[in-house]
Amino acid sequence: MKLTCVMIVAVLLLTACQLITAEDSRGTQKHRTLRSTARRSKSESTTRCRSSGSPCGVTSICCGRCYRGKCT
């Protein structure tokens, strides 16, 4: 019986501590700039645009626009 009460109290305390720390950290990120630059560099490396004069189509993206199969 004592062990059960101790376990219940311990679980309640741990739950309360998690809820308190979750409310305190809402809306804050420690390393916001690291995450945003990592995400940006990853997306830039997969979607680079092609320069003027290079061939373009459905799978390639031009920096300007695609006109008659060539980037302008």
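Cβ atoms here come from the backbone N, Cα and C positions, even for glycine.
What you see is the original sequence, not a version with the noted changes.
Copied over from Swiss-Prot:
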type	residues	note
VARIANT	S51 to P	In SVIA-1, SVIA-2 and SVIA-5
VARIANT	S54 to P	In SVIA-4
VARIANT	P55 to S	In SVIA-3
VARIANT	T59 to A	In SVIA-5
VARIANT	Y67 to S	In SVIA-2 and SVIA-5
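The variant positions under consideration are S54, T59. Their Cβ neighbour counts within 10 Å are lowest for T59. Cα separation, S54 (variant position) to Y67 (variant position), rounded: 11 Å. Around the Cβ of Y67 (variant position), the number of neighbouring Cβ atoms within 10 Å comes to 10. Mapped onto three states, the DSSP output places P55 (variant position) in strand. Ranked by CA distance from Y67 (variant position), the variant positions S51, P55, T59 have P55 at the top as the closest. In the three-state DSSP scheme, Y67 (variant position) is classed as strand. In this structure the alpha carbons, written CA, of T59 (variant position) and S51 (variant position) are 15 Å apart.
Of all Cβ atoms in the protein chains displayed, 10 besides its own lie within 10 Å of the Cβ of S51 (variant position). Here the Cβ of P55 (variant position) has 11 other Cβ atoms within 10 Å, regardless of which shown protein chain they belong to.
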